[in-house]
Amino acid sequence: MVANWVLALTRQFDPFMFMMVMGVGISSNILYSFPYPARWLRICSYIMFAIACLIFIAVQALQILHLIVYIKEKSFREYFNDFFRNMKHNLFWGTYPMGLVTIINFLGALSKANTTKSPTNARNLMIFVYVLWWYDLAVCLVIAWGISFLIWHDYYPLEGIGNYPSYNIKMASENMKSVLLLDIIPLVVVASSCGTFTMSEIFFHAFNRNIQLITLVICALTWLHAIIFVFILIAIYFWSLYINKIPPMTQVFTLFLLLGPMGQGSFGVLLLTDNIKKYAGKYYPTDNITREQEILTIAVPWCFKILGMVSAMALLAMGYFFTVISVVSILSYYNKKEIENETGKVKRVYTFHKGFWGMTFPMGTMSLGNEELYVQYNQYVPLYAFRVLGTIYGGVCVCWSILCLLCTLHEYSKKMLHAARKSSLFSESGTEKTTVSPYNSIESVEESNSALDFTRLA
């Protein structure tokens, strides 16, 4: 029974599972630094962070187990083809580094909060955070560049061309979707992550000036590269919307993915430009210098700040647009019904499926972007509206993450128990003996997939 349950669970692994870490993790970050702070919210953030860590460890272990079993049953080449060349799976590897970044950001916040209380522990934690950040950056680059190359290299003819006259037309009709952004958004996320700690006091005590400068430069290069790449893909997706129209009901929540680079990009550029100003103020003092040097020392950092503010507001403006379009698209399916072929159940747009998770992280990034704009510039110009918007986006993100988490736990517990029972009965029948494998076409396993199918989003 236990073996059947484990094998059934192993078969359900998909890189998309790390989306749960993203949603719960960013919720913990939002609660920790909520626009209207409260002690009980800080306590809730610790709980959400613990849940995010547990999910990350569990999914990581499941991924390793899935890899071992898959290679044992088939081969590494088939694993590579299925999970790195097949666009139903490879795009979702981007959720892994983004989920890890939410954990890194929370650990960085804890390190900064304990700078005076426990300097030694805070310093050691910051070093650990910095090492994790470099690991995450490496993973982001491998995924963004590697998966993009595999997609561009050739078509992966898993299902053939179907009713299309060529692979080109099939690609244009089926795969020009917002999920293409999932492999590039991690670059935006990891670039903004280093901005949260690079110029902090504890980072200054743990590392020298050269490390800070190198980190700032790499952060800037990563952010610029990612934003350009993102807008190229968004332009392609706009073309798809004009040609193929909005996604079908089961995929409509993927529209929210467009909010991710907008909110996180604004958050990142605000932190980056503010860190440049802090760096100049710290290492280029205005004492004993000429008037021209003093003007440059003051003007150059503020030029970056102004560019950061304008860029952030432009990205947030697009984020508001995508928010409205996404909500209206969902509402347009309110009266539509679909019947599942496998179970015959009637599905509505509000029937829970894994696509619901696609709304959590993007809403959280919009909260971070709005709140950071308020924090940095409210001292010069009243910007309370952005604080309110950050609260609204953050509240939706946290509540939606909790809803998705509870519904996911319910679906998994129900379907896994069902799959294990059916597999056990099937293998013990007197007429047919079958070795229960994660890759055998057993009826019970197929039935369990109906509500847990991640590939419908790709």
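Here the Cβ of each residue, glycine as well, is placed from N, Cα and C on the backbone.
Residues as originally present; substitutions not included.
According to Swiss-Prot, the naturally occurring change M19 to V is described as follows: In strain: Ba194, CECT 10233, M5-7A, M5-7B, M7-8D, MMR2-1, MMR2-3, MMW1-12, ORM1-1, Sgu52E, Y-9, YPS396, YPS400, YPS598, YPS600, YPS602, YPS604, YPS606, YPS608 and YPS610. Taking Cβ-Cβ distances under 8 Å and a sequence gap of 6 or more within the same chain, the neighbours of M19 (variant position) are F92, T95, G99, K354, W357, G358, T360, F361.
Mapped onto three states, the DSSP output places A52 (variant position) in helix. Here the residue is the original one, but Swiss-Prot notes a natural variant at this spot, A52 to T: In strain: ATCC 76625 / YPH499, Ba194, Bb32, M1-2A, M2-8, M5-7A, M5-7B, M7-8D, MMR2-1, MMR2-3, MMR2-5, MMW1-15, MMW1-15h2, MMW1-2, MMW1-2h2, MMW1-12, ORM1-1, S288c/ YPH1, Sgu52E, Sgu52F, Y-9, YPS396, YPS400, YPS598, YPS600, YPS602, YPS604, YPS606, YPS608 and YPS610.
The Cβ of N90 (variant position) lies under 8 Å from the Cβ of P15, F83, F84, I147, L150, I151, D183, each of these being in the same chain and 6 or more residues away along the sequence. In three-state terms derived from DSSP, N90 (variant position) belongs to a helical segment. Among the natural variants in Swiss-Prot, N90 to S has the note: In strain: Ba194, Bb32, M1-2A, M2-8, M5-7A, M5-7B, M7-8D, MMR2-5, MMW1-15h2, MMW1-2h2, Sgu52E, Sgu52F and Y-9. The residue drawn here is the original one.
The Cβ of A122 (variant position) lies under 8 Å from the Cβ of S111, K112, N114, T115, I202, each of which sits 6+ residues away along the same chain. A122 to S appears in Swiss-Prot as a known natural variant, with the remark: In strain: Bb32, M1-2A, M2-8, MMR2-5, MMW1-15h2, MMW1-2h2 and Sgu52F.
Here the residue is the original one, but Swiss-Prot notes a natural variant at this spot, P157 to S: In strain: Ba194, Bb32, M1-2A, M2-8, M5-7A, M5-7B, M7-8D, MMR2-1, MMR2-3, MMR2-5, MMW1-12, MMW1-15h2, MMW1-2h2, ORM1-1, Sgu52E, Sgu52F, Y-9, YPS396, YPS400, YPS598, YPS600, YPS602, YPS604, YPS606, YPS608 and YPS610.
In the three-state DSSP assignment, the secondary structure recorded for Y164 (variant position) is coil. A natural variant is reported in Swiss-Prot for this position, Y164 to H, and the note states: In strain: Bb32, M1-2A, M2-8, MMR2-5, MMW1-15h2, MMW1-2h2 and Sgu52F.
Around A191 (variant position), the same-chain residues at least 6 positions away in sequence with a Cβ under 8 Å from its Cβ are C219, A220, T222, W223, A226, G268, L272. One entry in Swiss-Prot concerns the natural variant A191 to T. Its note says: In strain: ATCC 76625 / YPH499,MMW1-15, MMW1-2 and S288c / YPH1.
The note that Swiss-Prot attaches to the natural variant G344 to E is: In strain: Sgu52F. Same-chain residues at least 6 positions away in sequence with a Cβ under 8 Å from that of G344 (variant position) are not found in this chain.
Sequence-distant neighbours of K345 (variant position) (same chain, 6+ apart, CB under 8 A from its CB) are I339. Among the natural variants in Swiss-Prot, K345 to R has the note: In strain: ATCC 76625 / YPH499, MMW1-15 and MMW1-2. The residue drawn here is the original one.
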Between Y164 (variant position) and A52 (variant position), the C-alpha gap once rounded to whole angstrom: 42
Assigned element (helix, strand, coil) containing M19 (variant position), judged by DSSP: helix
Least Cβ-crowded entry, counting other Cβ within 10 Å, from the variant positions listed as A52, Y164: Y164
